[in-house]
Amino acid sequence: MENQLAKSIEERTFQYQDSLPPLPVPSLEESLKKYLESVKPFANEDEYKKTEEIVQKFQDGVGKTLHQKLLERAKGKRNWLEEWWLNVAYLDVRIPSQLNVNFVGPSPHFEHYWPAREGTQLERGSILLWHNLNYWQLLRREKLPVHKSGNTPLDMNQFRMLFSTCKVPGITRDSIMNYFKTESEGHCPTHIAVLCRGRAFVFDVLHDGCLITPPELLRQLTYIYQKCWNEPVGPSIAALTSEERTRWAKAREYLIGLDPENLTLLEKIQSSLFVYSIEDTSPHATPENFSQVFEMLLGGDPAVRWGDKSYNLISFANGIFGCSCDHAPYDAMLMVNIAHYVDEKLLETEGRWKGSEKVRDIPLPEELAFTVDEKILNDVYQAKAQHLKAASDLQIAASTFTSFGKKLTKKEALHPDTFIQLALQLAYYRLHGRPGCCYETAMTRYFYHGRTETVRSCTVEAVRWCQSMQDPSASLLERQQKMLDAFAKHNKMMRDCSHGKGFDRHLLGLLLIAKEEGLPVPELFEDPLFSRSGGGGNFVLSTSLVGYLRIQGVVVPMVHNGYGFFYHIRDDRFVVTCSSWRSCLETDAEKLVEMIFHAFHDMIHLMNTAHL
């Protein structure tokens, strides 16, 4: 990172924003052709024929009109999708977002200098906070290197949403408050919020214009910790953020109505750089087994998470750390970036603070004392109960495959991401006896304010290969050829999607134009094959590559009978995390992971033996 920083001295983090190309609108014909191809694995002959007719009718009729209107919209906006995506994918959603939408991940420090150890929470926390604050300062000064693909700069806009950002609940639609500014843009908030035992505190991280040091941060954390443990538990207002969105919006309005000062306190949390959570539980965590960390990050005490914050940094009693982040303002690659930066710093310093132990005379943290009544306390009680009940239904399997990793797949000329995606397809096919419609995230950051596109990994080629693997009469050579066809197809789709040639966001745009124009929903979107193939947020497999660093994350499944599957890739291993719901009797995250590891071996075996 330091070398990168040195190299990028002349480049400012956000300097290329204005020169990025606008998000393109793909060709209607191409999108519909790709869509038809994607429904094939889920249709019999008659169903496919019917869908083909529906698509043709759409292409020649209303689809053409909607596409023209979409092109018109795109003329006036550098990103025709941005506002729509934010609303439809996040802000209009009414289910509790802390459990169902947020992404979480453990900090990887337990793999090296910070194994789980009781009594380390506050000291480690102060060091971790300091590195996070240094990253914030780099961003404020625009010294964070611009992300690039080769020499092409990628969109950096989401980095504005990492700090001092919060979702605010609304009756029908939430909104996002963002208070971050770069130094050249002016003043921005400089305080963090700390949640501990149902109470909330804030303190400034600058003193005399400089960041406060780890010993000073430790003084602040110790003050809060001792106060909370020596006095009764607080009203746990934060738990309300884990509620159903409209219920939380009404509770928030009521809270503000009780006392206008409550709004001032809420705004202090909203505008804080991030929330630091002090948990009093200790999840089991070793490099081989850290499922419990994920369970506690997603389903832990809602009284010490502000579910709507773009960044909750969570500390556990045994010195294990992690994060819970609202997904609305940004995608997980941001968290991967800051988490990796912090982890590298901890490795450099052997997990210790080596600077001055001096503690200056800095103001003590300020407690945010909300005015509450019986109704609010009852709302808090209900919120906690619903969150903990829903979270107890979650099954998480986090596991590390150590037989081989990227090094071997590259040697076999197989793209490691595609390798894992196809292993997942085979595992699902073996476990459930049918193809599983699958969403893999592709990034579209080549374009202005680009975020994501859907790669539909369950291709005709992938299914043919899965079938051959289960067919005793198929030769090794035939299986290998089918697998390589599936690889080629997936790699092409990923390239297309990253370069603005996907079709899922395009179809969403056409549907939203119809809605805005007050037109009936086109038949294409009512067709059973639309949802059976994953359309309308119905993907049974919701997946994402977290990257090639030491960082791991997870999100809950998109549908009740589905899985969330997230993974990162290293030279010598694949680290995977799978989520499912216990109340769904047909899914089992642990079994699926077992089958995936089995598939990894089968695939490499195929490459090694097929040419003998």
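Heads up, the Cβ atoms here are built off N, Cα and C, so glycines get one too.
Every residue here is the original one, so none of the noted swaps is modelled.
Secondary structure from DSSP puts His327 (mutagenesis position) in coil. Among the features that Swiss-Prot reports, active site, proton acceptor is placed at His327, with the record citing similarity to another entry.
A 10 Å cutoff on Cβ-Cβ distances gives Ala413 (CoA binding site) a total of 9 other Cβ atoms nearby, all chains included. The CoA binding site annotation in Swiss-Prot covers Lys406, Lys410, Lys411, Glu412, Ala413, Leu414, His415, Pro416, Asp417 and rests on similarity to another entry.
The (R)-carnitine binding site annotation in Swiss-Prot covers Tyr439, Thr441, Thr452 and is backed by similarity to another entry. In the three-state DSSP scheme, Thr441 ((R)-carnitine binding site) is classed as strand.
Annotation for Ala238 (mutagenesis position): spatial neighbours Leu195, Gly198, Ala200, Pro302, Ala303, Val304, Arg305, Trp306, Gly307, criterion Cβ-Cβ under 8 Å with sequence separation of six or more. Looking at Swiss-Prot, you'll find the mutagenesis Ala238 to Asp noted as follows: Reduces activity by 80%. No effect on inhibition by malonyl-coenzyme A.
What Swiss-Prot notes for the published mutagenesis of His327 to Ala is this: Loss of activity.
Recorded in Swiss-Prot as a mutagenesis result, Gly553 to Met carries the remark: Lowers activity towards medium and long chain fatty acids. Increases activity towards short chain fatty acids. Cβ environment of Gly553 (mutagenesis position): Phe103, Val104, Gly105, Ala332, Met335, Val336, Val546, Phe566, Thr577 lie under 8 Å away, each six or more residues apart in the same chain.
On the backbone, the CA of Asp417 (CoA binding site) and the CA of Thr441 ((R)-carnitine binding site) stand 11 Å apart. His415 (CoA binding site) sits 16 Å from Thr441 ((R)-carnitine binding site), counting Cα to Cα. When the alpha carbons of His327 (mutagenesis position) and Thr452 ((R)-carnitine binding site) are compared, the span between them is 12 angstrom. Among the binding-site residues listed here, namely Lys406, Lys411, Ala413, Lys406 has its C-alpha nearest to that of Thr441 ((R)-carnitine binding site).
Taking the Cβ of Thr452 ((R)-carnitine binding site) as centre and 10 Å as the limit, one finds 23 other Cβ atoms among all the protein chains shown.
Cα of Ala413 (CoA binding site) to Cα of Tyr439 ((R)-carnitine binding site): a distance of 24 Å.
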